[in-house]
Every structure is written in C-alpha cells, then in structure tokens.
Amino acid sequence: MSSTSPNLQKAIDLASKAAQEDKAGNYEEALQLYQHAVQYFLHVVKYEAQGDKAKQSIRAKCTEYLDRAEKLKEYLKNKEKKAQKPVKEGQPSPADEKGNDSDGEGESDDPEKKKLQNQLQGAIVIERPNVKWSDVAGLEGAKEALKEAVILPIKFPHLFTGKRTPWRGILLFGPPGTGKSYLAKAVATEANNSTFFSISSSDLVSKWLGESEKLVKNLFQLARENKPSIIFIDEIDSLCGSRSENESEAARRIKTEFLVQMQGVGVDNDGILVLGATNIPWVLDSAIRRRFEKRIYIPLPEPHARAAMFKLHLGTTQNSLTEADFRELGRKTDGYSGADISIIVRDALMQPVRKVQSATHFKKVRGPSRADPNHLVDDLLTPCSPGDPGAIEMTWMDVPGDKLLEPVVSMSDMLRSLSNTKPTVNEHDLLKLKKFTEDFGQEG
C-alpha cells in the first residue's frame with residue numbers, strides 16, 4: 001500500500017497502545033485493545049489491502065496479536081480462581097506451561113467448558129412439540145426410517161446388539177416446505193425418553209477465534225452425557241458446505257470438528273443420532289455426506305397426501321367441504337409443497353372474514369349462542385346478498401360483537417385462494433434434487 005489508510009493507521013495505533021498497556025501490566029485493557037486492533041487489521045485485509053505481500057504481512061501481525069490475546073485471556077481467567085504471578089509480555093502464561101490438557105481429566109472443572117455448555121443448554125428442547133406421526137401426511141418411508149433409527153433402539157435395545165446397530169446419521173433433504181423440520185418435531189415428540197437438541201448455525205458460530213469448534217465439541221459431549229439423544233441440525237448446508245479455497249479458516253475448523261465428532265474416534269457415540277435437514281444437499285462436503293449413513297429424499301407430497309394436508313390445516317374450523325372436494329383439491333395442487341398448501345388454507349380461512357368486511361347486507365339466522373354454544377338462538381346476523389329474503393342493509397360495524405355468525409369455509413373459498421397462490425418450488429431445483437437422490441439418496 002502506497003499510503004497508510006485511516007483504518008490501517010487506527011489498527012497500528014491500537015496495537016501500539018495494547019503493547020504499552022501490556023508492558024505496564026494492565027492486562028484487561030491490553031486484551032481489549034489487541035482484539036480491537038485485530039478487527040481493524042482484518043477489515044483492511046478484506047476491503048483495502050492491495051497486493052498479496054501487504055495482506056500476508058498484516059495476517060502475520062494478526063496471528064501474533066491473537067496469540068498474545070489468547071494468553072492474556074487465559075491468564076485473566078486463571079487469576080479469578082487464584083492469585084498468580086503476572087506474565088511478562090512474550091512469555092507463556094502459567095496455564096500454557098502446563099500444556100494444553102483440554103482433553104484431559106480436569107476438563108470437567110473447566111469454567112470455559114461450563115460456559116460453552118450453558119450456551120448450548122438453550123438448544124435442548126425441554127417442552128416436547130406436540131406433533132405425532134399421524135400429524136405428518138405421507139412420507140411413510142421417512143417415518144419408517146426414523147422409527148427404525150430412534151424409537152426401536154429405545155423400546156427394544158436387545159434387538160440392536162453385536163453387528164446390528166442403529167443408524168447414527170440421517171440426512172433429510174428435499175424441496176423447501178415439504179416437512180423436514182416437521183418430521184424432526186415428530187421425532188422429538190415420539191422419542192419421549194431422548195434428549196432432543198435442536199441446533200441452528202447461530203448456536204455454533206462464535207465471533208471468538210476457536211470458540212465455534214469448542215461449541216461443536218461440547219455439543220457432542222452434552223449429547224453423550226444425556227444419552228439417548230438426538231442432535232437435529234436444520235439447514236446443515238450453512239455449516240458443512242463443500243470445502244474450497246475461498247472459505248474462511250473458521251468455517252474449515254468447524255467442519256473438521258464436525259467430522260471428528262460424528263466419526264466418534266476414541267469416544268462412545270452409541271445412543272446418539274445426528275439428524276440433518278437441507279434443501280440443497282449437493283453443496284454438502286463429501287466427507288460430511290458420508291457421515292450421514294441414511295440420506296432420505298423428502299419429495300413434494302402425492303395427491304392423497306395433499307388432500308390429507310388440506311384436512312389437517314382446516315382442523316376443526318367450520319366448513320362445507322366434502323371428501324370429493326378434498327380429493328379434487330389434492331389433484332389440483334400438483335407441484336405444491338406442504339408449506340404452500342398451508343398458505344392456501346390460511347388464505348381460505350380469511351375468506352369468510354373478507355365477506356363480513358365487504359358485506360352491505362346481513363340477515364338474521366339461527367345458530368349457537370356465543371355465551372353457551374349448546375344453546376341455539378334466532379338473532380344471529382350473517383352476510384347475505386341484497387336480494388335475500390330478510391336482508392337488512394348494514395355494515396359489519398353495525399353488527400353487535402356477540403351476534404355475528406361468520407360464513408363457513410366453502411370449496412369456492414379454497415379455489416379462490418388456490419388461484420391466488422403459486423407454488424414456491426421450481427422445476428430446476430427438483431431436477432437437481434432427483435439427480436442427487438439417484439446418486440446418493442433413497443426415496444422417502
């Protein structure tokens with residue numbers, strides 16, 4: 001760089017001030033200054049530095065300052081527990097002289113480990129989601145594979161001895177909105193003796209160098225301590241994409257730790273199932289893909305499953321749809337995902353409300369009282385056309401709150417909502433998913 005940029009100058013000033021505070025023994029102040037300096041240096045590398053030589057020089061300085069910051073962090077942490085001799089700049093802290101025993105016997109007393117495990121406690125699902133297998137329409141193959149991997153080993157452990165072992169890694173992949181996360185909720189409900197960890201990338205990615213892989217390690221450690229356990233990682237592609245030259249060092253280290261922990265070398269991974277979900281399985285790293293022994297394609301629902309979804313989403317709401325209507329809706333929604341059908345039904349449920357809003361006439365009808373549904377009354381008001389016998393000209397603002405009887409959801413409401421809702425899955429993505437299934441997966 002021909003001239004020093006303001007950000008680079010700021011980084012140099014911060015690093016210089018950090019070194020001064022370090023020498024003066026103000027280690028907490030020095031630690032903060034080192035960390036701020038590194039942030040400025042990294043900004044310069046990413047957005048301002050010209051030429052590989054300049055970048056290499058700045059990266060070397062960053063490594064040096066980060067190493068010193070880690071030592072100060074370790075020293076300050078130990079100082080809280082007991083009085084220690086201050087470290088001189090450039091000298092290893094007492095903790096470093098003992099060597100890195102993070103995998104040793106004393107790890108259980110490590111406050112850093114406890115802090116990381118406390119962070120992960122929020123990922124444990126304490127309250128079971130109330131989703132049963134029967135609430136999941138279709139996907140029989142996926143349900144059977146999950147029962148085989150999760151429910152059977154808990155209920156009949158004697159079946160899985162010797163060479164017959166349950167699956168330890170299952171990948172659910174398919175278009176968005178097909179029920180992958182919903183299936184995981186059903187697993188959490190049905191496997192009521194298991195500890196269920198629901199993880200997203202934000203739970204495992206930290207801004208501090210080296211902390212993300214520690215979080216991954218501690219996640220698996222927690223799972224081993226709470227066996228039988230299920231680790232569900234939604235959108236796993238955001239954590240375990242293919243390795244490339246462009247990815248950051250932090251991402252590479254997280255991936256490596258995942259591979260080590262899923263392989264389970266030197267540790268007992270019995271009783272732990274890793275359940276992953278993704279919409280774009282082709283971006284997964286090949287080594288991660290291999291760790292998932294079962295790779296199950298969750299396709300778009302079949303017509304009978306789509307018909308069942310319309311029923312499930314309508315629930316107990318008053319409607320006039322017949323079995324034939326549900327079958328017709330199932331046929332008309334080819335290419336729609338479960339999430340798309342959910343949106344169609346939600347929109348259809350609003351159609352009676354819109355009729356109330358736009359009505360210019362109401363008529364009196366007989367129906368259940370709002371105060372006591374078992375008691376029928378004759379003075380309820382429902383929207384009607386101006387030509388209906390008994391039509392009264394009024395708007396919804398004139399209707400008393402406890403006297404409105406909204407129209408039931410009808411087939412015409414469903415068809416109107418269907419015409420306004422387009423599928424969210426395109427043909428190109430489906431072809432890629434089918435190709436991946438042919439190469440690596442199995443049908444769900």
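The backbone N, Cα and C atoms fix where each Cβ goes, and this holds for glycine too.
None of the listed substitutions appears in this model.
Values in this document were obtained by computation on a predicted structure and should not be read as measured data.
The ATP binding site annotation in Swiss-Prot covers G174, P175, P176, G177, T178, G179, K180, S181. Secondary structure at K180 (ATP binding site), as computed by DSSP, is helix.
Confidence annotation: the domain 'MIT' (4-82) carries a mean pLDDT of 80 in the model. Look at Swiss-Prot and you will find 4-82 tagged as domain 'MIT'.
Experimental mutagenesis is annotated in Swiss-Prot for A15 to D, with the remark: Reduces HIV-1 release 2-fold. A15 (mutagenesis position) falls within a helical segment according to DSSP. Cβ-based neighbour count (10 Å, all protein chains) for A15 (mutagenesis position) stands at 22.
Among the mutagenesis experiments that Swiss-Prot reports, L66 to D is described with the note: Reduces HIV-1 release 10-fold; when associated with D-15. DSSP classifies L66 (mutagenesis position) as helix under the three-state reduction.
According to Swiss-Prot, the experimentally introduced change G210 to A is described as follows: Impairs HIV-1 release.
E235 to Q appears in Swiss-Prot as a mutagenesis experiment; the accompanying note says: Defective in vacuolar protein sorting. Counting Cβ atoms from all protein chains shown, E235 (mutagenesis position) has 15 others lying within 10 Å of its own Cβ.
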Apart from G174, P175, P176, G177, T178, G179, K180, S181, which residues in this chain have a Cβ no more than 8 Å from the mean position of the Cβ atoms of those residues at the ATP site? A277, N279, I298, S337, G338, A339
Taking DSSP states H, G and I as helix and E and B as strand, how many residues of the domain 'MIT' (4-82) are helix, strand and coil? 69 helix, 0 strand, 10 coil
I'm trying to understand the geometry here, so how far is the Cα atom of G177 (ATP binding site) from the Cα atom of A15 (mutagenesis position), in Å to the nearest whole number? 49
When each of the binding-site residues T178, S181 is scored by other CB atoms within 10 A, the minimum falls on S181
Cα-Cα, A15 (mutagenesis position) versus P175 (ATP binding site), nearest Å, comes out at 49
Please report the Cα separation of P175 (ATP binding site) and E235 (mutagenesis position) in Å, rounded to an integer. 12
